[in-house]
Amino acid sequence: MGSGLFKPRVHPDLRDVFSKMSFFDKIGFLFIHAFDKRNLWHKVPVPIGLLYLNTRRTLLEKYNLLAVGRSSHGALFDPKEFLYRTEDGKYNDPHNAEAGSQNTFFGRNMEPVDQQDELMSPDPFVVATKLLARREYKDTGKQFNILAAAWIQFMVHDWMDHMEDTGQIGITAPKEVANECPLKSFKFHPTKELPTNSDGIKIGHYNIRTAWWDGSAVYGNNEERAEKLRTYVDGKLVIGDDGLLLHKENGVALSGDIRNSWAGVSILQALFVKEHNAVCDAIKEEHPNLSDEELYRYAKLVTSAVIAKVHTIDWTVELLKTKTMRAAMRANWYGLLGKKIKDTFGHIGGPILGGLVGLKKPNNHGVPYSLTEEFTSVYRMHSLIPSTLKLRDPTGQPDANNSPPCLEDIDIGEMIGLKGEEQLSKIGFEKQALSMGYQACGALELWNYPSFFRNLIPQNLDGTNRSDRIDLAALEVYRDRERSVPRYNEFRRRLFLIPIKSWEDLTSDKDAIETIRAIYGDDVEKLDLLVGLMAEKKIKGFAISETAFNIFILMASRRLEADRFFTSNFNEETYTKKGMQWVKTTEGLRDVINRHYPEITAKWMKSSSAFSVWDADY
């Protein structure tokens, strides 16, 4: 297809990439581009919206999956010898034993943009103070609660953490904002840069967590950690009599990933320890002769699949609350034929009709599986956390609004790290979960970043506290620059999205425009990614920006279809019949909570999803 013929129809900034596409890719691009120019795809009937999303995903899979580092194609193995998830993530991809394992490179969704000369431009302290720091708290209404905020942090503890360098660097707040900063300066470890020893991208960063959706926030990322969490009886994990995580003498929780956590993540880790142990009991009842190791492996597979399913068809559906996205996310799991057909007849057809889960073989689209730098960047969602938690009484009588009575307000800053574990032990699971369920989380917008994160005690890998506090808001701005993630406008171009020409294209908020202009001038190319994601006009029903959503489109599907335990090995032979039935009958977090705390759901959860505020009538 001649590029010249269609040149007037393509945005000038996207003509170069368009000209290099194949004939059929150009057709697909023109289709989505027509909707993008009119901001239409989310306003059209569901079938057309699904066609748009599938076309966009297909293009992103072709142009926005970049390998970093050499692929270990020589490390072949027999998948039948590894019908279980290894602790460090190895031996999942039959053609690349190392793919997705601990201490392998983050991939890329776009070529890196070196910003070593612009690490402090504009100053991260200024950006954090003038554009991110919370002023008047904004929440998400009934759509999304604090459990939903904790859930995505629970997932991040499963997916990704960058290896740090041993040395430290420091940054100091300029005089213009120093008096408004909780910390006037702070020290931190830079991200460790490693040579990739390959063509293409020369420098990369290691992910010290396993990139697979393998429940490593519960199980750990290596054998050393996993061994400390097991009872070695009937496949079970250690858990306190109170249903909370156990702790070492120094107060550090015993769980898969405990670094830089808070009480909200801890209760989800504890809940899924109970889920794992319940799966062990159920499978043992059907197979009484299984060993401890066999029960553990089966239960880990089942529990990891439950977590992935909850995220796919429950959490994401509430995050992106539109009819089209509900259909799209359910299609990822069940296919367009739907749950009844799939549960009755199994996987039929390809990924569209039958879904990504249960495909005959995994598909990594020719690029070794990993999570990416850009994926990390769009998951910077600390503004979801409110400043205070209204503690509610699960044993009390409903108040005038038919809600559990409030006991007190707790500063969520006191629920972070080791202090948070102490608080949680006094509060208990039921009270904590109920309180988080009944309270809306923060909105992902400008001026909504919690103040306690700007004076935060970071932790070492073993969960112990470091001596130097950090300003997390300023550090997050710095991290994207340090890791060569393109700034907002270029980020959009690389995703085939129409870039902004002025601040008015970004937002209609006059105060935001004035403040952004004061910091970045009129140069829209300087806008930091995090600021753009928070400032961007949102699609109705979306709790996140459309720009971030495009990374979701690509990577949410990839986490399922590249993993053989969600594709070729998603079967009774690998999971057991009871295990498969367990996954099939779990449709959301509500089901998991109901399994272990039925009195909470029966008395207090009126919403259909545990991620909506629990008194919501939907």
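Using N, Cα and C of the backbone, Cβ positions are placed for all residues, glycine too.
The Cβ of H157 (active site, proton acceptor) has 24 other Cβ atoms within 10 Å, all protein chains considered. Summarising the annotation, Swiss-Prot assigns active site, proton acceptor to H157 and lists sequence analysis as the type of evidence.
The Cβ neighbour count for D158 (Ca(2+) binding site), using a 10 Å radius and every protein chain shown, is 25. Look at Swiss-Prot and you will find D158, T210, W212, D214, S216 tagged as Ca(2+) binding site.
The feature heme b binding site is assigned by Swiss-Prot to H162, H382, R479, R483. Taking the Cβ of H162 (heme b binding site) as reference, residues of its chain lying under 8 Å away and at least six apart in sequence are, in sequence order, F106, T191, K192, H205, Y206, N207, I208, T376, R483.
According to Swiss-Prot, the mutagenesis experiment H311 to A carries this note: Reduces oxygenase activity 38-fold. Sequence-distant neighbours of H311 (mutagenesis position) (same chain, 6+ apart, CB under 8 A from its CB) are W151, M155, W213.
Reduced to three states, the DSSP call for H311 (mutagenesis position) is helix. Summarising the annotation, Swiss-Prot assigns hexadecanoate binding site to H311, E599.
Shown in sequence order, I152, V156, M160 are the residues of the chain, 6+ apart in sequence, with a C-beta less than 8 angstroms from the C-beta of Y379 (mutagenesis position). In the three-state DSSP scheme, Y379 (mutagenesis position) is classed as coil. Swiss-Prot documents Y379 to F as a published mutagenesis change and attaches the note Abolishes oxygenase activity.
What Swiss-Prot notes for the published mutagenesis of H382 to Q is this: Reduces oxygenase activity 7.5-fold. The Cβ of H382 (mutagenesis position) has 20 other Cβ atoms within 10 Å, all protein chains considered.
In three-state terms derived from DSSP, R558 (mutagenesis position) belongs to a helical segment. Taking Cβ-Cβ distances under 8 Å and a sequence separation of 6 or more, the neighbours of R558 (mutagenesis position) in its chain are E61, L65, N364, H365, Y369. Quoted from Swiss-Prot, the note on the mutagenesis of R558 to K is: Reduces oxygenase activity 5.5-fold.
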Cα-Cα distance maximum in Å, computed over every pair in H162, H382, R479, R483 that the record assigns to heme b:
19
Nearest of the binding-site residues (T210, W212, D214, S216, E599) to R479 (heme b binding site), judged by Cα-Cα distance:
T210
Near Ca(2+): residues not in D158, T210, W212, D214, S216 with Cβ within 8 Å of the site Cβ centroid are R85, G89, G100, W159, R209, A211, W213, G215, A217, Y219, N221, S304
I want to check the contact list for W212 (Ca(2+) binding site): same chain, sequence separation of six or more, C-beta distance under 8 angstroms. What comes out?
R85, G89, N92, G100, Y369, R559, D563, F565
Taking every protein chain in this structure into account, which of the binding-site residues T210, S216 has the most other Cβ atoms within 10 Å of its Cβ?
T210
DSSP three-state assignment (helix, strand or coil) for R479 (heme b binding site):
helix
In sequence order, the recorded positions (H157, H382, E599) whose C-alpha falls within 10 A of D214 (Ca(2+) binding site):
none
